[in-house]
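Read the structure below first, then the notes.
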Amino acid sequence: MKKNILKILMDSYSKESKIQTVRRVTSVSLLAVYLTMNTSSLVLAKPIENTNDTSIKNVEKLRNAPNEENSKKVEDSKNDKVEHVKNIEEAKVEQVAPEVKSKSTLRSASIANTNSEKYDFEYLNGLSYTELTNLIKNIKWNQINGLFNYSTGSQKFFGDKNRVQAIINALQESGRTYTANDMKGIETFTEVLRAGFYLGYYNDGLSYLNDRNFQDKCIPAMIAIQKNPNFKLGTAVQDEVITSLGKLIGNASANAEVVNNCVPVLKQFRENLNQYAPDYVKGTAVNELIKGIEFDFSGAAYEKDVKTMPWYGKIDPFINELKALGLYGNITSATEWASDVGIYYLSKFGLYSTNRNDIVQSLEKAVDMYKYGKIAFVAMERITWDYDGIGSNGKKVDHDKFLDDAEKHYLPKTYTFDNGTFIIRAGDKVSEEKIKRLYWASREVKSQFHRVVGNDKALEVGNADDVLTMKIFNSPEEYKFNTNINGVSTDNGGLYIEPRGTFYTYERTPQQSIFSLEELFRHEYTHYLQARYLVDGLWGQGPFYEKNRLTWFDEGTAEFFAGSTRTSGVLPRKSILGYLAKDKVDHRYSLKKTLNSGYDDSDWMFYNYGFAVAHYLYEKDMPTFIKMNKAILNTDVKSYDEIIKKLSDDANKNTEYQNHIQELADKYQGAGIPLVSDDYLKDHGYKKASEVYSEISKAASLTNTSVTAEKSQYFNTFTLRGTYTGETSKGEFKDWDEMSKKLDGTLESLAKNSWSGYKTLTAYFTNYRVTSDNKVQYDVVFHGVLTDNADISNNKAPIAKVTGPSTGAVGRNIEFSGKDSKDEDGKIVSYDWDFGDGATSRGKNSVHAYKKAGTYNVTLKVTDDKGATATESFTIEIKNEDTTTPITKEMEPNDDIKEANGPIVEGVTVKGDLNGSDDADTFYFDVKEDGDVTIELPYSGSSNFTWLVYKEGDDQNHIASGIDKNNSKVGTFKSTKGRHYVFIYKHDSASNISYSLNIKGLGNEKLKEKENNDSSDKATVIPNFNTTMQGSLLGDDSRDYYSFEVKEEGEVNIELDKKDEFGVTWTLHPESNINDRITYGQVDGNKVSNKVKLRPGKYYLLVYKYSGSGNYELRVNK
């Protein structure tokens, strides 16, 4: 819960709209399957590396439970146990594939070729053009060694324009002569040409192949293929010809004639939709055809006015056919993907229509026609992204409202518990009884968790999980729409997102999952408890999450505590024991392997073996289990590592562990699954609250008791807290064991009482201590149903809500606000602040400056007009002023040298303002070596200001000043090595100025990438715009990931300068979906650059090489 998510991206969750969260999630929902159907598809139109990077899952904490369709599937595939995803969307959103299932055996029969001889470029270059084309015509493309690799041979082969033209001519001839059963080498011809265009894109020696004018030379061949009477869906050969044409268009080019010639194929497909849509090969053919055209057109139109494109207004027949496909209606599970394709590409190609309004109306019609179905989400998204969110009526469409309404459609019911701190939103087919059971299940898990962990105080308050929200869809099918609604992965049985304090899952039948809803909830609820009460900091962030330290623990103890009971401790579940029993003895994890497991383990059995470790420690080595939890609770990485190493290296412990696994496996047949008792659901009848509290306190020997009552939708509950003082301490671990048994005995004793409400009691103990007279002492907590409603006050307590930063600097004013606090049945009459350093304040809003670095708890107490109070606290970390990280904007106060902001480094722009009474800003910078320094300060507003530069140690004599030149205050001066200050001030208080400060000539070292950064979760952070990053791709290092954040919408220019001769490029991806490529680098000599308009959010920049090795410099400019 964790350090306010470091403002990395989870901050944006509370601020961004739903449409920002789910941006581009559904736009290509059906394409992923087709992009990888054929090996040759891996080279896309303009070659962009496939970035199906699972490491993007490490941006936000999503706690995922196993999704187990059946035991064999889970046993055989890790996809049934989905790893945590830290993205927010962290979350990676998996693409939703159409129902058409891909199988290699469904590839065209023409692919088979008994001639498996291989050919290299040295041989091919020795053939005449006629010999070459005859050979190509009769072999498969993958018989040519290194076809897509740049080499001396491929350079010579494709460097011969006449040879390439001969291949194009041969393709044209095959296009005229192919039959329904003989493609005349069309697939191989197109793949050879695609290889040439691929290599031409990245290599200057073949740059002519990247010229659209040359690529247009393929158009006659394309038209010849289309004019052939066999150009239609039919035999495997005919389908493959259409597929090859689509791929070639994507790598080469097309025009309006080529596009409109595709209409008969689309029409044939639509008119036979029920027959053709389930056919993988025909679906591939149509998809490749449409996709290839769109890829070519979008590349040609990039950053250009679409109205200037030669096909603008000339492809209406094609657009109309896409419209007919998209609005086909009467869809089935087998045909839905096709209409999805139609709507998506209708939007894309509609940009070239002269009737924009008709396109938008069609998209709006799709929203209504496929109400809250996948296609409706795609249509709404395309209006938002392709048409700037403007509807056919000229007004802004409310995408957020659409998503909210969709969520209400799928989750129409809301249930509240514990004064609104436990909320369940559910589908209409999820029974109320099950909802109640889930609430009581949480209490059983909570009681056993706190016993073991020894803490029930939230590590941080004021975060989203102060209110736990659970969203339960009716079925796995409806759950899939959560991708569209909330932008999270749904290829799982359920997941918990810590920064949202929300758990998502679905109701299921035994046929759909071996785990019941309650079992899965118990697992996920444990993740909530881990985050709130045990592991400090955001999941996936910090040293505890390096090197798979806690992966086994997170998942293993979640499986363990899912077996929590009311009075029998924690029991093993049959559903988990089944895996241990089925796994062969020689395949079982060792203790060392289990303790070092992670999501990269292919079989994902560490869930089950992690459970086995937790159960082993719980049953046979509780001292180690408690020490382990203490180390985590105290963020003591060193002690935790020592515990893990000791266990890993102890052969005897491993033997005991293996024996324990066998004991668990032997219990499989007789094991059960701990679920809540029917006793929780009974009508318990009235019993006076004071009697209940008294009887519990007496039975448990408690003193200093206090009680709070909680109101829920179906019943009310109470929480009773007190102090237990026992006999002489026998040591912490013996005391723990005896206390746990005593508490279970108390619960069982109370359950024998005539009032059945005692059967709803759960209890735990925390805060172990020993008194001065050596007596053991615990804080004990009981929770149960409350039938005396008189104990529930009619006055609703106010709700305190604090807003403020999670970090600050010593001496800097920090603003805190309680404006979001509220009182539902009255008004708040006072706000009392405690800043944790001895200072206090009163008022709705407050400003405070800390004098020392440290971590402080800021607490706001609000009091309503009836005297009820509420408090909220959060942690703020105060640091000494950072003198190493470059700044990009001023921070007040900075009126004099003592308060100067900095450092300023070369290449990083610093923005500031002088408004109203703020008449001066001061910054510092360091000069690395003697020489000329230039300061440029472009501005807007009044020119009635200037700047002065002072050398450190002499604040009386300035050494330079700025002069006005073209709306910029500029100056160049000779400087010596050392620290300097620039003092910017205005001449009168009436002037308002906004400025940008740039300094050149400092000799600052450029920032360097931090290896290993070959996956997105290890991305090197680009701290500021306009910063030069030095990187290298040498030897086996083939990729580097970078990340940066955009605070305000605007254009970003990404530039990569090659320092060596090698093949390198980059692609840009949004944090919300790594598979969504926003743009890519355009090669121009040694520079690979592009400009793109970006919205606020986090982005990942992937730099990768495709030939050779070398160094580069990278800048993200704004």
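Sequential numbering from 1, following the chain as shown.
Each Cβ is built from the backbone N, Cα and C atoms, and glycine gets one as well.
At each noted position, the model has the original residue.
Mapped onto three states, the DSSP output places A531 (Ca(2+) 1 binding site) in helix. Feature annotation from Swiss-Prot assigns Ca(2+) 1 binding site to E498, A531, V535, G537.
The number of other Cβ atoms within 10 Å of the Cβ belonging to D825 (Ca(2+) 2 binding site), over all protein chains shown, comes to 13. The Ca(2+) 2 binding site annotation in Swiss-Prot covers N795, K796, D823, D825, D864.
A920 (Ca(2+) 4 binding site) falls within a strand when secondary structure is assigned with DSSP. Around A920 (Ca(2+) 4 binding site), the C-beta neighbours below 8 angstroms that are at least 6 residues distant in the chain are D895, D896, L914, F983, I984, Y985, K986. Residues or ranges marked as Ca(2+) 4 binding site by Swiss-Prot on the basis of a large-scale study or a structure entry: E892, N894, D913, D918, A920, D921.
As annotated by Swiss-Prot, Ca(2+) 5 binding site applies to E1009, E1011, S1032, D1037, D1040, with the evidence given as experimental evidence. Spatially close to E1009 (Ca(2+) 5 binding site) yet at least six residues away along the chain are T1020, M1029, Q1030, G1031, S1032, D1040, Y1042, judged by Cβ distances under 8 angstroms.
R1039 to A appears in Swiss-Prot as a mutagenesis experiment; the accompanying note says: S3b fragment has 2.3-fold increased affinity for collagen. Here the Cβ of R1039 (mutagenesis position) has 17 other Cβ atoms within 10 Å, regardless of which shown protein chain they belong to.
Here Swiss-Prot notes a mutagenesis experiment, T1067 to A, with the remark: S3b fragment has 10-fold decreased affinity for collagen.
Per Swiss-Prot, mutagenesis Y1080 to A is noted as: S3b fragment has 12-fold decreased affinity for collagen. If you draw a 10 Å sphere around the CB of Y1080 (mutagenesis position), it holds 21 other CB atoms from the protein chains shown.
V1088 to A appears in Swiss-Prot as a published mutagenesis result, with the remark: S3b fragment has 2.2-fold increased affinity for collagen. Neighbour count (other Cβ atoms within 10 Å of the Cβ, all protein chains): 23 for V1088 (mutagenesis position).
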Assigned conformation of D823 (Ca(2+) 2 binding site) - DSSP reduced to three states:
coil
Starting from the Cβ centroid of E892, N894, D913, D918, A920, D921, the recorded Ca(2+) 4 site, name every other residue in that chain with its Cβ within 8 Å, sequence order please.
E890, P893, D895, G912, L914, D919, T922, I984
Would you kindly give the Cα-Cα distance separating E1011 (Ca(2+) 5 binding site) and D864 (Ca(2+) 2 binding site), rounded to the nearest Å?
55
Going by C-alpha positions, which of the recorded positions (V535, N894, D1037, R1039, V1088) is nearest D823 (Ca(2+) 2 binding site)?
V535
So among the binding-site residues D921, E1011, who's got the most Cβ atoms within 10 Å?
D921
Translate the DSSP assignment of E498 (Ca(2+) 1 binding site) into the three-state scheme.
helix
Between the recorded positions A531, V535, D825, R1039, T1067, which lies closest to D921 (Ca(2+) 4 binding site), Cα to Cα?
T1067
Report the residues of the chain - excluding E1009, E1011, S1032, D1037, D1040 - with C-beta within 8 Å of the mean position of the site's C-beta atoms, for the recorded Ca(2+) 5 site, in sequence order.
N1013, D1014, G1031, L1033, L1034
Quick tally, other C-beta within 10 angstroms, E498, D918, D1040; top of the binding-site residues is E498
Rounded distance in angstrom between the Cα atoms of Y1080 (mutagenesis position) and A531 (Ca(2+) 1 binding site):
38
